[in-house]
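Single-structure report; data block below.
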Amino acid sequence: MTSFLHAYFTRLHCQPLGVPTVEALRTLHLAHNCAIPFENLDVLLPREIQLDETALEEKLLYARRGGYCFELNGLFERALRDIGFNVRSLLGRVILSHPASLPPRTHRLLLVDVEDEQWIADVGFGGQTLTAPLRLQAEIAQQTPHGEYRLMQEGSTWILQFRHHEHWQSMYCFDLGVQQQSDHVMGNFWSAHWPQSHFRHHLLMCRHLPDGGKLTLTNFHFTRYHQGHAVEQVNVPDVPSLYQLLQQQFGLGVNDVKHGFTEAELAAVMAAFDTHPEAGK
């Protein structure tokens, strides 16, 4: 086993899986979601987000930070490939907020070929991300540990949807075109630097739980969900409490020389928002 895979399985608290099967893919997908949180703090600090293998390994594994789709799915792709999976990245367009025009390709997801079938894997869409791979098949509802999803197809375009109560909500659309590392670098740069990017205006975090629950944070507003229902909502009273919550609930490492952050740095980030703890968001 390579040193990278050893560090990866250690980070996931997961026994090494050496055979590329659908069941192994499911196990790794959920373990990754539960161990490595979605978070955008580096965009706000601000720090440049690097996508090369060394940078992702240092930040997500050794510094015990999280990241967003370009980082999380980049790391997941490398781990799957090193295990022996046939995997490559795709790029999607986020349509969750019903944009008036088609947005650019700013969401990284994965296409995995295993056991003579194609599967979509995605550990990087925040609170609504998949926690299990989906078979690349249209109009079939597929259950995951954290909700029901389906894929729809319009020509060469696929649309990922999740069930919200009695309705289906579109998340993003994509095709199966081959993407290059430069495409990810461009999408990553746009996501981090476009003035209207959602990542530049909110502190966002999510960590999924093995029992079907999840923890989310939007600025000072912390929510614990179980089976799709909010069971705890807290307005974090101040930055010191928030600093502790990021470590205790989301497992963020704060002490790494390069990727850690101080309470004062977090305070500077939160002061830039037009939001107050008592307001909730």
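Using N, Cα and C of the backbone, Cβ positions are placed for all residues, glycine too.
Substitutions noted, but not modelled.
What Swiss-Prot records for Cys69 is active site, acyl-thioester intermediate, and it gives a curator's inference as the kind of evidence. According to DSSP, Cys69 (mutagenesis position) sits within a helical segment. Listed in sequence order, His107, Arg108, Leu109, Asp122, Gly124, Phe125 are the same-chain residues at least 6 apart in sequence whose CB falls under 8 Å from the CB of Cys69 (mutagenesis position).
Per Swiss-Prot, the feature active site maps to His107 (among others). Within 10 Å of the Cβ of His107 (active site) there are 27 other Cβ atoms, across all protein chains.
The active site annotation in Swiss-Prot covers Asp122 (among others), and the record cites a curator's inference as its basis. Mapped onto three states, the DSSP output places Asp122 (active site) in coil. Other C-beta atoms found within 10 angstroms of the C-beta of Asp122 (active site) number 28, with every protein chain shown included.
According to Swiss-Prot, the experimentally introduced change Cys69 to Ala is described as follows: Loss of O- and N-acetyltransferase activities.
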